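The structure under discussion appears below in the form of structure tokens.
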Amino acid sequence: MGKKIDNPESSAKVSDAEEEEEEYAVEKIIDRRVRKGKVEYYLKWKGYPETENTWEPENNLDCQDLIQQYEASRKDEEKSAASKKDRPSSSAKAKETQGRASSSTSTASKRKSEEPTAPSGNKSKRTTDAEQDTIPVSGSTGFDRGLEAEKILGASDNNGRLTFLIQFKGVDQAEMVPSSVANEKIPRMVIHFYEERLSWYSDNED
């Protein structure tokens, strides 16, 4: 927009030397850019809508006060932005610390789970060598999975808890099953297991 020439009288009455320039007042500077090596400012003109804003070269402007104020404000904003970028916020530091702590805890837990469990010594008495290849007693048994028991291979007193080593059909590994479950699911097989291991003694009386 810059400066416009206003000719209130006709050109016939006024010569070129007498042409008068009417300067438009700058309300505020909105933005700044460098184009082809020259600094230009995006101006809001006083008394005109935003749609009339224009880019004007610095050397065409006569509003040094507004330019100085805008440049000072722009430098302050740049310093503030640089300061925030260089120094992360306390919340970001806290999240980073928390993340490291969580990672350390996770690593420690993983290492602990990978460590072999120490042997329990002679707390449990094993009656057969087949227990070396057994599935330990857990919350679920082969019965819970719908398997059919084929044979009781042995029994074990595990910390005062009687368990049976049961071979299920279609499964390679035998499984330790609590006696309470076996007594309910396969009572006849349990009785047969005991009968096979009973020794009968008779006293010969003269």
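Any Cβ shown, glycine's included, is placed from N, Cα and C.
Annotation source Swiss-Prot lists domain 'Chromo 1' at 24-82, citing sequence analysis.
Under the heading domain 'Chromo 2', Swiss-Prot lists 147-205, citing sequence analysis as support.
Secondary structure from DSSP puts VAL26 (mutagenesis position) in a beta strand. Among the mutagenesis entries in Swiss-Prot is VAL26 to Met, noted as: Impairs chromo domain folding and histone H3 binding. Does not affect piwi binding.
The number of other Cβ atoms within 10 Å of the Cβ belonging to ILE191 (mutagenesis position), over all protein chains shown, comes to 11. The DSSP secondary structure for ILE191 (mutagenesis position) is helix. The note that Swiss-Prot attaches to the published mutagenesis ILE191 to Glu is: Abolishes piwi binding.
One mutagenesis experiment named in Swiss-Prot is TRP200 to Ala, and its note says Abolishes piwi binding.
Annotation of the natural variant THR105 to Ala in Swiss-Prot: In strain: NC322, NC358 and NC359; the original residue is retained in the structure shown.
Under natural variants, Swiss-Prot gives ARG126 to Cys with this note: In strain: NC390.
Listed in Swiss-Prot as a natural variant, THR134 to Ser is described as follows: In strain: MW25.
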Around the C-beta of VAL26 (mutagenesis position), how many further C-beta atoms are within 10 angstroms, looking at every protein chain?
19
ILE191 (mutagenesis position) and VAL26 (mutagenesis position), distance between Cα atoms, whole Å:
106
